[in-house]
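Written out below as structure tokens is the structure these notes cover.
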Amino acid sequence: MMRKSLCCALLLGISCSALATPVSEKQLAEVVANTITPLMKAQSVPGMAVAVIYQGKPHYYTFGKADIAANKPVTPQTLFELGSISKTFTGVLGGDAIARGEISLDDAVTRYWPQLTGKQWQGIRMLDLATYTAGGLPLQVPDEVTDNASLLRFYQNWQPQWKPGTTRLYANASIGLFGALAVKPSGMPYEQAMTTRVLKPLKLDHTWINVPKAEEAHYAWGYRDGKAVRVSPGMLDAQAYGVKTNVQDMANWVMANMAPENVADASLKQGIALAQSRYWRIGSMYQGLGWEMLNWPVEANTVVEGSDSKVALAPLPVAEVNPPAPPVKASWVHKTGSTGGFGSYVAFIPEKQIGIVMLANTSYPNPARVEAAYHILEALQ
């Protein structure tokens with residue numbers, strides 16, 4: 001009988017992960033090296049730190065240089081700029097504020113910033129800011145916006161191209177403002193709210209918005225056109241692209257997001273679930289708060305094509321998921337992130353409890369990152 005049911009399982013094709021031989025540490029290291037080494041060569045990446053979460057624990061791999069001039073190697077402690085992966089932290093912090101009853105995604109934006117008196121802001125909700133559907137806020141906050149007065153002027157003068165909740169246009173100016181307003185009821189500045197409500201409870205002790213003096217020795221240089229660069233400060237940078245961290249903290253971040261049931265803090269646990277909830281469908285992709293999800297299984301080319309800037313940064317029509325769907329374990333959950341000198345990628349599949357973090361000190365095309373990550377995770381199944 002036992003043999004018969006085993007045969008049935010094989011015939012039904014449900015045996016893949018249940019009956020797959022576990023990948024050994026040595027095999028995993030080989031898969032990572034055989035994927036990352038040619039990628040770095042092809043994309044001229046000076047240094048990379050990779051974490052693979054497999055069988056309940058992170059495995060770390062480091063390659064190349066954190067600082068070319070000083071000949072400093074990348075280590076698991078090296079700090080990288082996350083770029084837009086910072087948005088996943090903003091999404092979870094916003095989710096935590098919702099869980100505490102401080103804000104609601106259905107609230108009007110003007111409730112948290114009454115000075116926004118422009119007619120165009122009527123009918124724009126916190127949800128629209130958080131998910132890039134306010135009507136066409138720009139990718140970047142303009143450089144001339146340097147203080148709160150010019151920030152207010154910028155948002156007052158902005159005119160939407162589309163009705164709220166109809167079109168997704170990826171924008172730092174959208175989720176950045178969501179993050180800034182979401183913490184207002186807490187009475188804390190953004191950095192303090194992030195530290196006390198998200199970073200500390202998850203023991204992410206080497207994750208920073210502003211890298212302290214004592215940690216500067218670990219901060220990698222980014223490289224752009226052969227020059228060493230780091231991100232410049234800007235309005236709403238903390239919320240949209242300002243987090244710096246190491247591969248160990250990022251692995252812990254992925255594990256917390258992949259298994260929120262293991263998070264002790266009740267509002268944070270709920271905040272993580274809200275960030276991976278599905279608010280809009282855009283083609284085969286679902287928009288969360290910071291996180292983006294596709295139904296698993298998904299073909300590599302679907303994920304790769306969706307990550308291309310031509311698609312990711314294009315205005316696309318949205319279909320509302322109403323009510324929002326709670327997190328789906330059979331999902332490819334991911335986010336890309338770049339600054340002038342850094343390029344990162346994070347992806348995980350909650351159902352399989354596998355995930356990957358790829359941090360690099362140069363910005364290179366998203367499709368190459370996604371392809372490499374997919375290849376490595378595919379080898380674990």
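For all residues, glycine too, the Cβ spot is worked out from N, Cα and C.
Per Swiss-Prot, the feature active site, acyl-ester intermediate maps to S84. S84 (active site, acyl-ester intermediate) falls within a helix when secondary structure is assigned with DSSP. Within 10 Å of the C-beta of S84 (active site, acyl-ester intermediate) there are 21 other C-beta atoms, taking all protein chains into account.
DSSP assigns Y170 (active site, proton acceptor) to coil in the three-state reduction, outside any helix or strand. Within the same chain, residues at least six positions away from Y170 (active site, proton acceptor) with a Cβ under 8 Å of its Cβ are Y132, L139, A312, L313. Annotation comment: Swiss-Prot describes Y170 as active site, proton acceptor.
A C-beta separation below 8 Å, combined with a sequence spacing of at least six in one chain, links G337 (substrate binding site) to L82, G83, S84, I85, S86, K87, Y241, G343, S344, Y345, V346. Summarising the annotation, Swiss-Prot assigns substrate binding site to K335, T336, G337.
Variant annotation in Swiss-Prot: R3 to I, described as In strain: MHN1; the structure shown retains the original residue.
For the natural variant I14 to L, the note given by Swiss-Prot reads: In strain: MHN1.
For the natural variant T21 to A, the note given in Swiss-Prot is In strain: MHN1. Sequence-distant contacts (6 or more apart, same chain, Cβ under 8 Å) of T21 (variant position) do not exist in this structure.
In three-state terms derived from DSSP, I36 (variant position) belongs to a helical segment. Under its natural variant entries, Swiss-Prot includes I36 to V with the note: In strain: MHN1 and Q980R.
Taking Cβ-Cβ distances under 8 Å and a sequence gap of 6 or more within the same chain, the neighbours of A108 (variant position) are W121, Q122, G123, I124, R125, M126. For the naturally occurring variant A108 to P, Swiss-Prot gives the following note: In strain: MHN1 and Q980R.
Recorded in Swiss-Prot as a natural variant, L152 to V carries the remark: In strain: Q980R. In three-state terms derived from DSSP, L152 (variant position) belongs to a helical segment. Spatially close to L152 (variant position) yet at least six residues away along the chain are W113, Q115, L116, judged by Cβ distances under 8 angstroms.
For the natural variant A319 to V, Swiss-Prot gives this note: In strain: Q980R. The structure shown keeps the original residue. When secondary structure is read from DSSP and collapsed to three states, A319 (variant position) falls in the strand class. Within 10 Å of the C-beta of A319 (variant position) we count 11 further C-beta atoms, all protein chains included.
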Collapsed DSSP category at G337 (substrate binding site): strand
K335, T336, G337 excluded, remaining Cβ within 8 Å of their centroid (substrate): L82, G83, S84, I85, K87, T88, H334, S338, S344, Y345, V346, N366
Distance [Cα-Cα, Å, rounded] between T336 (substrate binding site) and A319 (variant position): 23
Secondary structure at A108 (variant position), reduced by DSSP to three states: strand
Cβ neighbours of T336 (substrate binding site) where a neighbour is any other Cβ within 10 Å: 23
Assigned conformation of T21 (variant position) - DSSP reduced to three states: coil
